[in-house]
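Structure record follows, encoded as C-alpha cells.
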Amino acid sequence: MESTIVMMMMITRSFFCFLGFLCLLCSSVHGLLSPKGVNFEVQALMDIKASLHDPHGVLDNWDRDAVDPCSWTMVTCSSENFVIGLGTPSQNLSGTLSPSITNLTNLRIVLLQNNNIKGKIPAEIGRLTRLETLDLSDNFFHGEIPFSVGYLQSLQYLRLNNNSLSGVFPLSLSNMTQLAFLDLSYNNLSGPVPRFAAKTFSIVGNPLICPTGTEPDCNGTTLIPMSMNLNQTGVPLYAGGSRNHKMAIAVGSSVGTVSLIFIAVGLFLWWRQRHNQNTFFDVKDGNHHEEVSLGNLRRFGFRELQIATNNFSSKNLLGKGGYGNVYKGILGDSTVVAVKRLKDGGALGGEIQFQTEVEMISLAVHRNLLRLYGFCITQTEKLLVYPYMSNGSVASRMKAKPVLDWSIRKRIAIGAARGLVYLHEQCDPKIIHRDVKAANILLDDYCEAVVGDFGLAKLLDHQDSHVTTAVRGTVGHIAPEYLSTGQSSEKTDVFGFGILLLELVTGQRAFEFGKAANQKGVMLDWVKKIHQEKKLELLVDKELLKKKSYDEIELDEMVRVALLCTQYLPGHRPKMSEVVRMLEGDGLAEKWEASQRSDSVSKCSNRINELMSSSDRYSDLTDDSSLLVQAMELSGPR
C-alpha cells in the first residue's frame, strides 16, 4: 500500500513536471512567432530600454518602429541579421534588467558590467541556450542567483561579481561543463561551495560561505561531488515491496558511508592547510601536482614550464620587455599559455612576499585586463603564466597586414582605457601600470584590448597618493614628473595612455611621430601645431590615409583626448574614467575648452623639451628599450 502511494505521488509529480515543460515550450515558441509587422527582437530590445534609465542617451537610436535593430548602438548581429550581442558596459545605466531579454534567443554575448542596474537577475535567463558570455559584474543586482543559470550549457564566461547577490550557490552551476571562467566574488552568498567545472573561478569576498560544507554553522545544501546524480524529487525511488525497502536502506547506508569518507578527507585537508606555513594549499589535478589559492590561481612546477616552452627555446620567444622575456608554452592538457620569465628572479624578494603580491594581483579581474593564470617560484626563478593571446600586441598588429581599421583602433583605445579605470579606481588596493604603451596592450580573439604587463606594478597604499621608486618605463611614454622626481601616480598612466592614442592615430612608435615629416623639437608641440592648423592628414597613419578609411571627426576627437592626457602638469590631466567618457563622446568639448584657457602648457614647453625630446640623450634607445633610472631620494614633500 505504501509503495503504491509513493508510486502515485511520483506519477503525479511527473505529470506536473511534464505540464511545466509544455508551458515552457509554448512560451518559447510564442517568442519565436510574430504577428505581421512585429519584430520580436525589436520588441525585446525596447522592453530592455524601457526598464533602464539611460542618462547619457547611448540607447537613443533604439526605435520601436524600426524593422531591423542591427544598426543600433550597443547591438551586434550575425550575418543572418539575428541579434547575437548586447553590450552596454560602463554607461552609468540604472533601473532593472527586463525578463524580455530572453526573447533574444540567439544571444551569445551579454555585457552589462560597470553600471548601476539593480533588481533580481531574471529567472528566465536560463532560456538563452546559445549564450557564451554573460557579464553582469559591478552592478547592484540582489536576490539569489537563478537556478536556471545552470541550464546555459554553452556558457563559457560568467561574471556576477561585485553585486549584492545572496542565498546559497546553486548546485546547477556544477553542471556547466563548458564554463571556463566564473567570478562570483564580493557578494553575500552563503552555504557550501559546489565543485565548479570552470578552470578559473573566484569566490572571495563572500564571508558566509562554507569552504568544505562540514562546518557546524553551515546552512544550505551539502557539498556533493560532480559525479553523484540525484533524482529531481529528492526522495528515494521505491519499486514496491520490502525487498526494495531493504535495497533503499542498503543504498542509504552506502551513501552515508561515502559521505563520512568525504567528511574525513575534508577534515584531513583542512588540518594539513592549517599546519602548512605556505599561503597556498596543495591539490591534485590529473597527472600533475599544482598549488592553488582561493580563486584557483595555479602554482606550476618549474620543470612543467620548461617542458611547455621547450626549455625556453628562442623559437618560442614572443617578446622581450623591461620585466623579462615572454615565451609561448603548451601545457600537458594542450592549453596554450604565455610564460613571463622575470629578470633577476632570485632577487625579487622572498617566497611568501612574492606569493602574497601575486595573489593580490590575481584579484584584478576585468575583461580588459590580462588575467594571471598562475605562477612558479624557485630559489633562482620567478615566472608568471598568462593566457596566450593569438593576435599579439597592438604594436605588432600596427605593423602587420592587413592594417587595423579605424573602428578597431577606436575600440582598442576604449577597451584599454576601461582596463586602466579598473586598475586605478576599482581595484583594491589600486595599481599603477607605469608602462602604458602599444606593446603592452594585447588583443584577444575578438580584437578586444587587454592590458598586460601590470603584474609587477607597484600597489598604491590607501594613505599615499604617490609611490617613489626606480623609474621604469619606455622612453617616449614616461611622464615628465615621473622621470624627474621618481613620483608616479594614476596621472603617470594617463600620460602614457595619451601617447598610446597617438600611436593608434599615426601607426608609429612614440619616437617616430615627427621623423617622417623631418620634424625636430618637442614631439607633443608638433602634434599640437598640426591640430591647430587642422592638418591632421599629416598625422594619420598613411595606410588609413590611402584608403580614406577613417572618420575625420573621431580622429580629431582622439587627438584632442591625447593632448589632454599629455598635459605637462599632472593635475591638469583627466582621470581615466573621464578619458573613457570623452572617447565615447561625453564631456570632451568642455574639457578641451577649459584646457585652452589655461596657459600652463605653453609655459612649460621648454621644460618638456629638456626632459623628453633630446635626440642626443636618447639616441641609443628605441621604443622597445626600457629606461631604468634610480629615483632621487626625496627628503620630504615638495
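Cβ coordinates come from backbone N, Cα and C, glycine included.
Looking just at the domain 'Protein kinase' (312-593), the mean pLDDT is 83. The domain 'Protein kinase' annotation in Swiss-Prot covers 312-593.
Per Swiss-Prot, ATP binding site is recorded for LEU318, GLY319, LYS320, GLY321, GLY322, TYR323, GLY324, ASN325, VAL326, LYS340, and the stated evidence type is sequence analysis. DSSP assigns LYS320 (ATP binding site) to a strand. Every protein chain shown contributes to the tally, and the Cβ of LYS320 (ATP binding site) ends up with 13 other Cβ atoms within 10 Å.
The Cβ of ASP435 (active site, proton acceptor) has 23 other Cβ atoms within 10 Å, all protein chains considered. Residues or ranges marked as active site, proton acceptor by Swiss-Prot on the basis of sequence analysis: ASP435.
Among the mutagenesis entries in Swiss-Prot is THR468 to Ala, noted as: Impaired autophosphorylation.
Per Swiss-Prot, mutagenesis THR469 to Ala is noted as: Enhanced kinase activation.
Quoted from Swiss-Prot for the published mutagenesis THR474 to Ala: Impaired autophosphorylation.
As a published mutagenesis entry, THR474 to Asp appears in Swiss-Prot alongside the note: Constitutive activation.
Record note (Swiss-Prot), mutagenesis THR474 to Glu: Impaired autophosphorylation. The unchanged residue is displayed.
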Can you grab the distance from GLY322 (ATP binding site) over to ASP435 (active site, proton acceptor)? Cα atoms, rounded to a whole Å. 9
Around the ATP site (LEU318, GLY319, LYS320, GLY321, GLY322, TYR323, GLY324, ASN325, VAL326, LYS340), what further same-chain residues have their C-beta within 8 angstroms of the site's C-beta centre? ARG341, ASP453
Candidates LEU318, VAL326 (binding-site residues); min other-Cβ count within 10 Å returns LEU318
Could you give the maximum C-alpha to C-alpha distance in Å for the residues LEU318, GLY319, LYS320, GLY321, GLY322, TYR323, GLY324, ASN325, VAL326, LYS340 that bind ATP per the record? 14
With H, G and I counted as helix, E and B as strand and the rest as coil, say where DSSP puts VAL326 (ATP binding site). strand
Could you state the whole-number distance in Å separating the C-alpha atoms of ASP435 (active site, proton acceptor) and LYS320 (ATP binding site)? 14
